[in-house]
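First comes the structure, then the notes that go with it.
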Amino acid sequence: MSVQQIDWDLALIQKYNYSGPRYTSYPTALEFSEDFGEQAFLQAVARYPERPLSLYVHIPFCHKLCYFCGCNKIVTRQQHKADQYLDALEQEIVHRAPLFAGRHVSQLHWGGGTPTYLNKAQISRLMKLLRENFQFNADAEISIEVDPREIELDVLDHLRAEGFNRLSMGVQDFNKEVQRLVNREQDEEFIFALLNHAREIGFTSTNIDLIYGLPKQTPESFAFTLKRVAELNPDRLSVFNYAHLPTIFAAQRKIKDADLPSPQQKLDILQETIAFLTQSGYQFIGMDHFARPDDELAVAQREGVLHRNFQGYTTQGDTDLLGMGVSAISMIGDCYAQNQKELKQYYQQVDEQGNALWRGIALTRDDCIRRDVIKSLICNFRLDYAPIEKQWDLHFADYFAEDLKLLAPLAKDGLVDVDEKGIQVTAKGRLLIRNICMCFDTYLRQKARMQQFSRVI
């Protein structure tokens, strides 16, 4: 598909700016059940033994608390706790790896928390453990999330020596007052030095995370952040919408409601961000992601072969995803499975059973069909009926008659073009892709649970 500019229609954005899922999975994690057990997981593992493997390892520790954070994390300065955690991870890895014998790992990602909480010896220990138990492709993507306050240049050298070739750095905002109010003060010069050094030593892909909607942010202050980010020139950018949920995330209670930008200011910041980044040469991938036109995500989207999973957008859609560590989520075969979310329960279950499986879901045929539909729309901004009809032996207009009725008002508003061959998301619809996907979500129709999701913008 051709690269489209976003058509910013404020009236439509305000009309459709209600809560909805982010669709890193379908069904979403709200449908996970503790009835899903180890036997169902083992059956899913055996279903597609030829699939390559993507690994995710969750490192929950942080030295400091960022007030905006909604991630599963443990704030501590006691480094020995990471050793205890690695002991449990070793048990889980040694127990899980034989199930995937013969499969090749094409992708590894360390997320958190703060993965660079680990010191050099701990980093090496974990990488050695993974390489000894899994078979990595020579060209595997090996990525890590980095907090610029928690790393030195020599640690970056160490990561590169251990095989890491991709880097994602949380910057959030360059404004000093904003940083102070969210307890995340950082050295701007060092961020530039870090990214430049990463490129010099052979990291092939760099990503910067920003957040809009933080306290004391204004369109003017965020414009400064965007200008500095453009000078950093990362391959990819993620610009997340801050969801203020202090009743759910205790740390957010330290943020004063009065300091937050108004809903209109947030929309102004988003509009400014999209305009600035697209004018700076970035392609809008969708949701909150941007990439350079020559980046593989941008290329894959233009070719209609982009995919999405719990780690975000990816070019590797034919892989099974195995998540390890506390709260980690796996996508194996036609199932989703999540590990214990609390560290105490994680330790106890790994010690007793060798795994930490807490809950999950085995997808029905209908789930799989709808997953394919939603993935095509959210990743590639279009859906061709023919491949769905062929793969699942159905007639699209009949099978999705109710869904197409729900989509009709969105088509009338110009968010999508619908004909007998498929659905094309328009320039107006790109920002509201979650709303478009929601038309095909039967779980939303069955239960009035939309308040449990973040707003789409």
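Each Cβ is built from the backbone N, Cα and C atoms, and glycine gets one as well.
No noted substitution is present; original residues retained.
With a 10 A radius on its CB, GLU145 (S-adenosyl-L-methionine 1 binding site) counts 20 other CB atoms from all the protein chains. The S-adenosyl-L-methionine 1 binding site feature in Swiss-Prot is assigned to TYR56, GLY112, GLU145, ILE329.
Per Swiss-Prot, the feature [4Fe-4S] cluster binding site maps to CYS62, CYS66, CYS69. DSSP assigns CYS66 ([4Fe-4S] cluster binding site) to coil, not to a helix or a strand.
Under the DSSP three-state reduction, ALA243 (S-adenosyl-L-methionine 2 binding site) is assigned to coil, being neither helix nor strand. What Swiss-Prot lists as S-adenosyl-L-methionine 2 binding site is PHE68, CYS69, GLY70, GLY113, THR114, GLN172, ARG184, ASP209, ALA243.
The domain 'Radical SAM core' annotation in Swiss-Prot covers 47-280 and is backed by sequence analysis.
TYR56 to Phe appears in Swiss-Prot as a mutagenesis experiment; the accompanying note says: Decreases activity by 50%. Secondary structure at TYR56 (mutagenesis position), taken from DSSP and collapsed to helix, strand or coil, is strand. A C-beta separation below 8 Å, combined with a sequence spacing of at least six in one chain, links TYR56 (mutagenesis position) to LEU108, HIS109, TRP110, GLY111, PHE310, GLN311, LEU321, LEU322, GLY323, MET324, GLY325, ALA328, ILE329, SER330.
Among the sequence features in Swiss-Prot, the mutagenesis site TYR56 to Ala or Leu is noted as follows: Loss of activity.
Record note (Swiss-Prot), mutagenesis HIS58 to Leu: Results in loss of iron-sulfur cluster and activity. The unchanged residue is displayed.
Under the heading of mutagenesis, Swiss-Prot lists CYS62 to Ser and annotates it as follows: Results in loss of iron-sulfur cluster and activity. Take the CB of CYS62 (mutagenesis position) and look out to 10 A: across all protein chains shown you find 21 other CB atoms.
One mutagenesis experiment catalogued in Swiss-Prot, PHE68 to Leu, is accompanied by this note: No effect.
According to Swiss-Prot, the mutagenesis experiment CYS71 to Ser carries the following note: No effect on iron-sulfur cluster, but results in activity loss. The C-beta environment of CYS71 (mutagenesis position), restricted to residues of the same chain at least 6 apart in sequence and closer than 8 Å, consists of GLY112, GLY113.
Neighbour density for GLY113 (mutagenesis position): within 10 A of its CB lie 24 other CB atoms from the protein chains shown. In the three-state DSSP reading, GLY113 (mutagenesis position) counts as coil. For the mutagenesis of GLY113 to Val, Swiss-Prot gives this note: Loss of activity and much less iron-sulfur cluster formed; when associated with V-111. The structure shown keeps the original residue.
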Greatest inter-residue Cα distance in Å for the S-adenosyl-L-methionine 1-binding set TYR56, GLY112, GLU145, ILE329: 17
Pairwise CA distance, CYS66 ([4Fe-4S] cluster binding site) versus ALA243 (S-adenosyl-L-methionine 2 binding site), rounded so that it is a whole Å: 14
Among HIS58, PHE68, CYS69, THR114, ARG184, which are recorded as recorded positions, the nearest neighbour of GLU145 (S-adenosyl-L-methionine 1 binding site) by Cα: THR114
PHE68, CYS69, THR114 filtered to the recorded positions whose C-alpha is within 10 Å of HIS58 (mutagenesis position): THR114
Where ILE329 (S-adenosyl-L-methionine 1 binding site) falls in three-state DSSP terms: strand
Minimum Cα separation from CYS62 (mutagenesis position), reported as the residue among binding-site residues GLY70, THR114, ARG184, ALA243 that achieves it: THR114
Taken over the domain 'Radical SAM core' (47-280), the model's mean pLDDT: 96
